[in-house]
Amino acid sequence: MNQSYGRLVSRAAIAATAMASLLLLIKIFAWWYTGSVSILAALVDSLVDIGASLTNLLVVRYSLQPADDNHSFGHGKAESLAALAQSMFISGSALFLFLTGIQHLISPTPMTDPGVGVIVTIVALICTIILVSFQRWVVRRTQSQAVRADMLHYQSDVMMNGAILLALGLSWYGWHRADALFALGIGIYILYSALRMGYEAVQSLLDRALPDEERQEIIDIVTSWPGVSGAHDLRTRQSGPTRFIQIHLEMEDSLPLVQAHMVADQVEQAILRRFPGSDVIIHQDPCSVVPREGKRSMLS
């Protein structure tokens, strides 16, 4: 695992924690001043943000540790656990927002000064957009599942802040139930994001194969290599930033062992150039021992 990956992922986790802490302080003041249930929803979400981002920071630091005697494949699965924990945090906040929205829908409470809430929400929206942009850049560079989960969370915050702005504007003109209605909508959207995030984390923990596009690239690299007659039994998974790739190469029976080994090494290096940092295992099979009827599509 290269130092650039660790540095970028750690910075993203620290930035998210710092931003969530700043926004929490701002929203506490705004809620105290306006009494807006939508801002209360945002405040609770910021509390969850801090818990989730702190968890993310600690788990990311652990996942960056190199492989050891007890963890031969490294600690990358900790990122999936962080994403799963975040989905639980977010689901809890969504339930709270939903129940609070129902309560205020039944008994709406006028806000004292929606203007303050509008200003605070605009500030929160700008800060969150900046954070999400940075996280998206980090995800493009690292493919970190933990940072991607955090980014999805803060993307829902952008949607939420936009909805809060609209709710505050409507409440300003006397539509007091709009505040509660938007809180309900925000809660439903956050719950959807949490379920999607949890599903992706569970799939990673269950060693889901790499995407079809990446597996097809591996097949294309292998089958186009001189000296390789075919390939089968492609198996892939991902743990943190590391892709694990196993494949059997089919070679002519007459090919000397040393030459077969050299071809396998060349194929491995070609795969690593396309997917740096991967753990690649290649097995060489003589064509005569590969039952033709037993060959299956490697994408099946």
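In case you wondered, yes, glycine gets a Cβ from its N, Cα and C as well.
Neighbour density for ASP45 (mutagenesis position): within 10 A of its CB lie 29 other CB atoms from the protein chains shown. Taken residue by residue with DSSP, ASP45 (mutagenesis position) is part of a helix. What Swiss-Prot says about the mutagenesis result for ASP45 to His is this: Loss of cadmium ion transmembrane transporter activity. No effect on zinc ion transmembrane transporter activity.
For the recorded site, ASP157 (mutagenesis position), the DSSP three-state label reads helix. The Cβ of ASP157 (mutagenesis position) lies under 8 Å from the Cβ of ALA42, ASP45, ASP49, ALA124, THR128, each of which sits 6+ residues away along the same chain. Residues or ranges marked as Cd(2+) binding site in Swiss-Prot: ASP45, ASP49, HIS153, ASP157.
The Zn(2+) 1 binding site annotation in Swiss-Prot covers ASP45, ASP49, HIS153, ASP157, and the record cites experimental evidence as its basis.
A simple way to gauge crowding: the CB of ASP49 (mutagenesis position) has 28 other CB atoms within 10 angstroms, across all the protein chains here. Quoting Swiss-Prot on the mutagenesis of ASP49 to Cys: Does not affect binding and transport of Cd(2+) and Zn(2+). Can form a Cys-49-Hg(2+)-Cys-49 biscysteinate complex across the dimer interface.
Long-range Cβ neighbours of HIS75 (Zn(2+) 2 binding site) (same chain, at least 6 residues apart, Cβ-Cβ under 8 Å): TYR62, SER63, LEU64, GLN65, ALA67, GLY240. As annotated by Swiss-Prot, Zn(2+) 2 binding site applies to ASP68, HIS71, HIS75.
Counted within 10 Å of its Cβ, the other Cβ atoms near LYS77 (mutagenesis position) come to 19, all protein chains included. Quoted from Swiss-Prot, the note on mutagenesis experiment LYS77 to Asp is: Abolishes Zn(2+) transport activity.
For the mutagenesis experiment ASP157 to Cys, the note given by Swiss-Prot reads: Does not affect binding and transport of Cd(2+) and Zn(2+).
As annotated by Swiss-Prot, Zn(2+) 4 binding site applies to HIS261, HIS283, ASP285. Shown in sequence order, GLN284 are the residues of the chain, 6+ apart in sequence, with a C-beta less than 8 angstroms from the C-beta of HIS261 (Zn(2+) 4 binding site).
Taking the C-alpha positions, the distance from HIS153 (Cd(2+) binding site) to LYS77 (mutagenesis position) comes to 20 Å. Cβ neighbour count for HIS71 (Zn(2+) 2 binding site): 13 (other Cβ atoms within 10 Å of its Cβ, all protein chains included). Scoring each of the binding-site residues (ASP68, ASP285) by how many neighbouring Cβ atoms lie within 10 Å, the top position goes to ASP285. In sequence order, HIS248, LEU249, MET251, ALA260, ALA264, ILE282, GLN284 are the same-chain residues whose CB sits within 8 A of the CB centroid of HIS261, HIS283, ASP285, the residues recorded for Zn(2+) 4 being left out. Working note on the binding-site residues HIS153, HIS283: by count of other C-beta atoms within 10 Å of each C-beta, HIS153 ranks first. On a Cα basis, LYS77 (mutagenesis position) lies 11 Å away from HIS71 (Zn(2+) 2 binding site).
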